[in-house]
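Trainee: Dumping the structure here so I can ask a few things about it.
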Amino acid sequence: MASQGTKRSYEQMETGGERQNATEIRASVGRMVGGIGRFYIQMCTELKLSDYEGRLIQNSITIERMVLSAFDERRNKYLEEHPSAGKDPKKTGGPIYRRRDGKWMRELILYDKEEIRRIWRQANNGEDATAGLTHLMIWHSNLNDATYQRTRALVRTGMDPRMCSLMQGSTLPRRSGAAGAAVKGVGTMVMELIRMIKRGINDRNFWRGENGRRTRIAYERMCNILKGKFQTAAQRAMMDQVRESRNPGNAEIEDLIFLARSALILRGSVAHKSCLPACVYGLSVASGYDFEREGYSLVGIDPFRLLQNSQVFSLIRPNENPAHKSQLVWMACHSAAFEDLRVSSFIRGARVVPRGQLSTRGVQIASNENMETMDSSTLELRSRYWAIRTRSGGNTNQQRASAGQISVQPTFSVQRNLPFERATIMAAFTGNTEGRTSDMRTEIIRMMENARPEDVSFQGRGVFELSDEKATNPIVPSFDMNNEGSYFFGDNAEEYNN
């Protein structure tokens, strides 16, 4: 991409740093995950969790949610100003699962947010360590992406449920910063913008006054983030039109939906990072590993190696398949919910099946579920190979616009063809090419029509043996060319509800 010089790497976004060299980036990312690990160990001590209980992913998620809630200033302020019955704005908590007499018990815990903040800062050399908090948010977002479908949210904003592969990061909180913006898919950004425009249509004062000025700045910033994800001049020019609109309304919504559809073939660049549950970092820190000294990267071999020798457990409901639960968490750990299943299966070294065939529900257990029948099992999070995470979207032809698939946003930089149903996609583009964006629309449609499903993306890129940490010998897999690999095929997952 032409603007490479001004872009910060993900790790810089992740750690809020200015431009750093590779060693400094590795050290600051290492400091970030090390802090998460130290915090987790301290929380396990506070809660008197056994080693086994501390490795339970459900306990990890509760602890992660507590610290995110403790630092959610906006919500904390809101809760103090709007006291609701039975909710203490100064406390946070959740379910902690303990092993008692061969059974799992649920215990609801409550902590002062102030106390949680103190423990977090203490684990992070006295700093607020926002980067670590964002990292946890992205892990939760990746888990949601693998677990839930967003059909309802898509339909509500007038988008097509088949555009689900554009929805990465759709459950990330607003406060997730630059690192959060980097991992949001095109559809997620479009949805946020459409919601904003709809509010403006329904509420006359939305764009007015002092508040309206701030709203406008946020609107233009979101437009610029989305523009930066597109890789063709015509798509970017259309984003300029949307951004500069005096009074955003239905025309802009139309343009945005058009752009979202076009991203199914002319894919945007969306970052992928392997963000692991806090307990995984905790295990490593506890075993004496010094993340800051050794350095760490979210997009290289490090997360694979970490998962290779961490044992994490999960609660399993009576009719769930532990192997399927493992697949769900593996996909979340590598941000691979929207990756081609052929590629994921090859890297994992075990068949990764579409979500419609999974016998498992989400990882979190609802408060009304019966604990009597709960069992636990080891999550199999190891992989056969490792591969570099991408942020390019996998367009061929010098990484410009070309073939995509109606259901993939590549995670791994691995050579493959991107099969897609051109007929399905192009059917959505009949008719409307008039209006002020007509020439751009025509240009975008032309590029899409010229895209060939047999083109190879990530030419020459391969996977690596886990012993090959310097990535010297790429193994380029060969895939069955016509077998399209969408995770969301025949989907029957639950909807995401906050």
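Numbering starts at 1 and runs along the chain as it is shown here.
Each Cβ is built from the backbone N, Cα and C atoms, and glycine gets one as well.
Quick caveat, the model's predicted, so the values are computed rather than measured.
Annotations per Swiss-Prot:
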- N319 to K: In strain: SC35M mouse-adapted (VARIANT)
- D375 to E: In strain: SC35M mouse-adapted (VARIANT)
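What's the neighbourhood like for each of these?
Mentor: Take the CB of N319 (variant position) and look out to 10 A: across all protein chains shown you find 9 other CB atoms. Taken residue by residue with DSSP, N319 (variant position) is part of neither helix nor strand, so it is coil.
Reduced to three states, the DSSP call for D375 (variant position) is strand.
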Trainee: Write down the Cα-Cα distance for D375 (variant position) and N319 (variant position), rounded and given in Å.
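Mentor: Counting only the Cα atoms, the answer is 10 Å.
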Trainee: Would you mind checking how many other C-beta atoms are within 10 angstroms of the C-beta on D375 (variant position)?
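Mentor: Excluding its own Cβ, the number within 10 Å is 13.
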